[in-house]
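One structure below.
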Amino acid sequence: MSLSTKREHSGDVTDSSFKRQQRSNKPSSEYTCLGHLVNLIPGKEQKVEITNRNVTTIGRSRSCDVILSEPDISTFHAEFHLLQMDVDNFQRNLINVIDKSRNGTFINGNRLVKKDYILKNGDRIVFGKSCSFLFKYASSSSTDIENDDEKVSSESRSYKNDDEVFKKPQISATSSQNATTSAAIRKLNKTRPVSFFDKYLLGKELGAGHYALVKEAKNKKTGQQVAVKIFHAQQNDDQKKNKQFREETNILMRVQHPNIVNLLDSFVEPISKSQIQKYLVLEKIDDGELFERIVRKTCLRQDESKALFKQLLTGLKYLHEQNIIHRDIKPENILLNITRRENPSQVQLGPWDEDEIDIQVKIADFGLAKFTGEMQFTNTLCGTPSYVAPEVLTKKGYTSKVDLWSAGVILYVCLCGFPPFSDQLGPPSLKEQILQAKYAFYSPYWDKIDDSVLHLISNLLVLNPDERYNIDEALNHPWFNDIQQQSSVSLELQRLQITDNKIPKTYSELSCL
């Protein structure tokens, strides 16, 4: 690949074919560095400075600002447009890339089909098939600049960039060039907010839900592996909401508890002229969900369920003390941090499986309504109500008692493998079963379960929130102290023989369908 321009820039690595044209009458000294295109082709490890001019043209024509002479490059292949956006109360200078070519412009392996794509830090951009670059915005501080230059100057290493591994090229520059570039960058980016893509490298997808997808990511400086929840795009038309998002995430980042997934960082990122995405950076828990454990084992032992459930209640107690109501407690939102046994002499710290030393419960997705909008969040809950309290379904006022109802459903599922409310147990319908608190402990599934557990569940799955256990009553229940409850379960909640046509399928059985 050959690349040329018509005027040298201080701060760029240059050779006889690496020059730059200024098409504006504005003196070049008045332009400042907005970012760089770093050449990824072996043997062509140079970087092109992209300034804050209104339009930068790329193509084979000698009138282009950046000239690429490969045969698959169009005469006018692409344009970089300076885009100034007010996002999260910051004026951001961004680059909007527009494809003008026949052979395409590709961002991270995907062909650019829309005319409105905002480049992000670390994007890999390929013009045609032959010209491959890594794009980097200029850093917001001299420290960041030095770190970036040091990284790029070091030996080529392999990095994950969303969908593939690429080489980070070797680049060197003189100290005087670095000083000139750094001064220009500081002038432009004095108030530039830190972007998610400044701090993290995105990796593989971990999962997807109603509101967002979750990806793996790595902190560029520390190497820490994290999970990032990327919410679906929304209109950038309400700066008040963006400010509220920032304030609320700052509050949630102060939530620190052993049984809560830590929120580490948050970002608002523009993705087009009119749309933004919100990013939440979270502690990464590697050992799966409570739901997966139930599916794998069909149901959990009583001692195992007790140890996990007490941790769940302890985490909920902390959230409620911080005036945070979860409202979406379910096995998929209960993550497990498992310490594996490395040798037979290690002593177990709980009633776990043979290969496990200890398990720590981590509650995820607390405060989600703050990021999705109250109405959307509630409507989604009502659409999949298996664990939702009756007062949420009726959209009446509610308290932290909604989390105690959901916890009761989880304990029920842990011990028998299927939920107390389901369409399999109808009629009535699933929703009506919840609204009537109509459930039972069916034989033979509950025959060997202690009465004390039935008493606890029956005081959590209470229709009237005022009569439902609060968090302290649940934590102080005799079951946790191995005290048997005598004659405590009402007659209608005794173990009932289920009819053959209503035998429920466990989550394990349903997962095999």
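Cβ coordinates come from backbone N, Cα and C, glycine included.
Where a substitution is noted, the model still shows the residue that was there originally.
Fair warning: this is a prediction, and the values are worked out from it, not measured in the lab.
Taken from Swiss-Prot, the feature domain 'FHA' applies to 56-112.
In this model, the domain 'Protein kinase' (200-480) carries an average pLDDT of 91. What Swiss-Prot records for 200-480 is domain 'Protein kinase'.
All protein chains considered, the CB of Val214 (ATP binding site) has 18 other CB atoms within 10 Å. The ATP binding site annotation in Swiss-Prot covers Leu206, Gly207, Ala208, Gly209, His210, Tyr211, Ala212, Leu213, Val214, Lys229.
For Lys229 (mutagenesis position), the same-chain residues that are 6 or more apart in sequence and have a Cβ closer than 8 Å to its Cβ are Ala212, Leu213, Val214, Tyr279, Leu280, Leu282. One mutagenesis experiment named in Swiss-Prot is Lys229 to Arg, and its note says Loss of kinase activity.
According to DSSP, Asp328 (mutagenesis position) sits in a coil region rather than a helix or strand. Summarising the environment of Asp328 (mutagenesis position), the number of other Cβ atoms within 10 Å of its Cβ, over all protein chains shown, is 23. Among the mutagenesis experiments that Swiss-Prot reports, Asp328 to Ala is described with the note: Loss of kinase activity.
The active site, proton acceptor feature in Swiss-Prot is assigned to Asp328.
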Tally of residues which DSSP labels helix, strand or coil - the domain 'FHA' (56-112): 0 helix, 32 strand, 25 coil
Where His210 (ATP binding site) falls in three-state DSSP terms: coil
Alpha-carbon spacing, Ala208 (ATP binding site) to Asp328 (mutagenesis position), which is rounded to whole Å: 16
Helix, strand or coil at Lys229 (mutagenesis position) [DSSP, three-state]: strand
Nonlocal residues around Leu206 (ATP binding site), in sequence order (Cβ under 8 Å, 6 or more apart): Val214, Lys215, Glu216, Ala227
Alpha-carbon spacing, His210 (ATP binding site) to Asp328 (mutagenesis position), which is rounded to whole Å: 13
